[in-house]
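Annotated features in Swiss-Prot:
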{"type": "DOMAIN", "residues": "3-198", "note": "domain 'tr-type G'"}
{"type": "BINDING", "residues": "Asp15, His16, Gly17, Lys18, Thr19, Thr20, Asn128, Lys129, Val130, Asp131", "note": "GTP binding site"}
{"type": "MUTAGEN", "residues": "Lys18 to Ala", "note": "No longer binds to 70S ribosomes, has no GTPase activity"}
{"type": "MUTAGEN", "residues": "Arg507 to Ala", "note": "Still binds to 70S ribosomes in presence of GMPPNP"}
{"type": "MUTAGEN", "residues": "His527 to Ala", "note": "No longer binds to 70S ribosomes in presence of GMPPNP"}
{"type": "MUTAGEN", "residues": "Arg529 to Ala", "note": "No longer binds to 70S ribosomes in presence of GMPPNP"}
{"type": "MUTAGEN", "residues": "Arg586 to Ala", "note": "No longer binds to 70S ribosomes in presence of GMPPNP, altered secondary structure"}
{"type": "MUTAGEN", "residues": "Arg588 to Ala", "note": "No longer binds to 70S ribosomes in presence of GMPPNP, altered secondary structure"}
Amino acid sequence: MIENLRNIAIIAHVDHGKTTLVDKLLQQSGTFDARAETQERVMDSNDLEKERGITILAKNTAIKWNDYRINIVDTPGHADFGGEVERVMSMVDSVLLVVDAFDGPMPQTRFVTKKAFAHGLKPIVVINKVDRPGARPDWVVDQVFDLFVNLDATDEQLDFPIIYASALNGIAGLDHEDMAEDMTPLYQAIVDHVPAPDVDLDGPLQMQISQLDYNNYVGVIGIGRIKRGKVKPNQQVTIIDSEGKTRNAKVGKVLTHLGLERIDSNIAEAGDIIAITGLGELNISDTICDPQNVEALPALSVDEPTVSMFFCVNTSPFCGKEGKFVTSRQILDRLNKELVHNVALRVEETEDADAFRVSGRGELHLSVLIENMRREGFELAVSRPKVIFREIDGRKQEPYENVTLDVEEQHQGSVMQALGERKGDLKNMNPDGKGRVRLDYVIPSRGLIGFRSEFMTMTSGTGLLYSTFSHYDDIRPGEVGQRQNGVLISNGQGKAVAFALFGLQDRGKLFLGHGAEVYEGQIIGIHSRSNDLTVNCLTGKKLTNMRASGTDEAVILVPPIKMSLEQALEFIDDDELVEVTPTSIRIRKRHLTENDRRRANRGQKEE
C-alpha cells in the first residue's frame, strides 16, 4: 500500500552513531527473526568500512513496523563521497539527521544537509548519545537550528521534530529527561512526519537507476526508486542512458528490500526502492521506462573531482613478489570497473602507457580505492595527491575547504601558526570553557595535503580535524606546505642490519627495523636536516679475532615509524612515490640511482 510506505535517508557525521541507530531500528521492529543472529553495525558491509568506522557506499534496508514499511538509505558522511550522497537524495522523501549530543553538527553534516535542502526535503532531527558524559542536548538543538538558518532553510524545514535517543541502549524519547523504553517515539515520528511518496501508480513505468551493485550470479543489479507505474519480472522495457541513446531489454528479477536481504517480488509499485536484474550493462542515472512511453528523467548531477594523483605500474626491484596483479592492463581494467559505480571518479590515460591519472573528491576518496585494490592483490606505485586547478572567466582558480578543528587550549597557538603558514583564514573561534577550543578555517585544499599527520603530532593525538569542500576561488600566490626535512635513501639492495641502522639513528628517524628487505632508492627514514642523504644500511660488523678488552656495545634500536597509506601519501614530495603491495607500503624516490637523481635535478635547474 502506497500510503503506508516511507522512504527516508539517514545523515550523520562520522562516529555520531547512525549505523548503530539503524541496527536498533532493525532489531526492535521485529524485521530480524528472533532466531536470526544479528551482527554489530550491520550497515557497514565491507571490511574497510568496519575497520575505519566510516560508511563509504550508500546502502538500503527496509523495516516493517506495524503496518508500515520504511525504506532506509544510509548515506556516507564524508564530503569525499559526495557523488554517493547526491543520488540518495533523489530516492527519498525526508531525511533523518543524527547529531551527537555533545559535538553538535559538524562540517560534513553541513555538506549533506545542504544537499537535502536543495532537494526540498524536510528533516527529522535525532539527538543521539544523550547518555554520554558531558552531553548538552539543548545547546546542540540551538546549533542545529543556527545551521539550518545558515543553509537558507524554508519555514517548513525549520519547523522540524526533535527526537532524543541513545542508540547504544536502544531507547528514544521526545524529551531527554523522559525517555521511552524503546525506539517507538522514533518510529512514530517517521510515520507521522515523512510524507508518503507522491507518485502516479497507474501511469507507464518510469524509474531512475541511482546505485549499482554487482553479483557474479546475476551480473549488474540496478537500484533505484520507481517514479511511476509498476514493474514485474520478465517485463519488456526501454533503457535511456545519460546521452539519450535508447535500447530495449527484458527485466530479470524484481527484488525489494526487507531487513538486509533482497527478496524476490512479483510486482513492485511506484514509490518503492527496488533492485532490478537482467538489464545488462547499466549506468548510474539511466532511466528505465515503458517502451510505449519513452521519456528520460533529468540526469543526476555529481560534484566535479578536486584532487588527482598518478597510479603507475610498480617498477621497483621487488615488483611482483607480493602481489598477483602488476601489469598496466590489469590496473586499467580494475580502474574502469571502479568507474561503473564510483561516479565521482575520473580515470585518464597519459602519454606514458604505464601511468594513469586518477581524479577524485579528496585524499580519502582515493586512498580508500587504493586500499581496496591492495587487498585484492594489486601492486602499484602512486604519486603525491595534487589539487585540480580550474580556469573560470580567464582566471586560474583553486579549490578551498572549510575546516573545523577541535584542540586543547595549550596547542591552539602552534595549530593557528601552522594553518597561517598554509594560507588558512580563521573564520570563527569558540572556546568551550573546559580547556578546549573549536576553530573554523577556510583554507586552500593544497594547504591541507600533508597537514593531518603534522596536526596529530602537534596536538599529541588529542586534536580533531574535519574538512569539507567549500568552493573554487582565486589562487593564493606562493608555495604551501612543503616538507621541512629531507629523507634517508638506501644506496643498495639487501637486508638492513641492526649494526648499520644503529649508526644511522643520529641522522634521523628510521622507517624500518633489523632484517627488513630494502633496495637502492628506497626511503628508509626522515633526515634530521633539510637535505636528502644517501646512506648504507647493509654493512654488518666485521668479524676479526681482535677484541676490545671491554664487552661489545649492545646495539639498541629505537622502534621504527610505521606509516599507514594516508600518512605515506601525505609525507611524500613530488619526486617520490608510494609503493603499495598487499603486504607492505614502501616509500621510494622516483629515480632509484643517485646518478639518475642528479641528472633529473640538473635537468630541472636548466629548465
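Residue positions begin at 1 at the first shown residue.
Including glycine, each Cβ sits where the backbone N, Cα and C put it.
This view paints the features noted in Swiss-Prot onto the structure.
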{"residue": "Gly17", "record": "GTP binding site", "CB count, 10 Å": "24"}
{"residue": "Lys18", "record": "mutagenesis position", "CB count, 10 Å": "26"}
{"residue": "Thr19", "record": "GTP binding site", "CB count, 10 Å": "24"}
{"residue": "Asn128", "record": "GTP binding site", "CB count, 10 Å": "26"}
{"residue": "Val130", "record": "GTP binding site", "CB count, 10 Å": "23"}
{"residue": "Arg507", "record": "mutagenesis position", "CB count, 10 Å": "15"}
{"residue": "His527", "record": "mutagenesis position", "CB count, 10 Å": "19"}
{"residue": "Arg529", "record": "mutagenesis position", "CB count, 10 Å": "11"}
{"residue": "Arg586", "record": "mutagenesis position", "CB count, 10 Å": "24"}
{"residue": "Arg588", "record": "mutagenesis position", "CB count, 10 Å": "25"}
Nearest of the mutagenesis positions (His527, Arg529, Arg586, Arg588) to Val130 (GTP binding site) - Cα to Cα: Arg586
Coarse DSSP state, helix versus strand versus coil, of Arg586 (mutagenesis position): strand
Spatially closest candidate among His527, Arg529, Arg586, Arg588, the listed mutagenesis positions, to Thr19 (GTP binding site) (Cα to Cα): Arg586
Nearest recorded site to Lys18 (mutagenesis position) by CA-CA distance, among recorded positions Asn128, Arg507, His527, Arg586, Arg588: Asn128
Assigned element (helix, strand, coil) containing Val130 (GTP binding site), judged by DSSP: coil
Closest of Asn128, Arg507, Arg586, Arg588 to His527 (mutagenesis position), Cα positions, recorded positions only: Arg507
Within the predicted model, mean pLDDT of the domain 'tr-type G' (3-198): 75
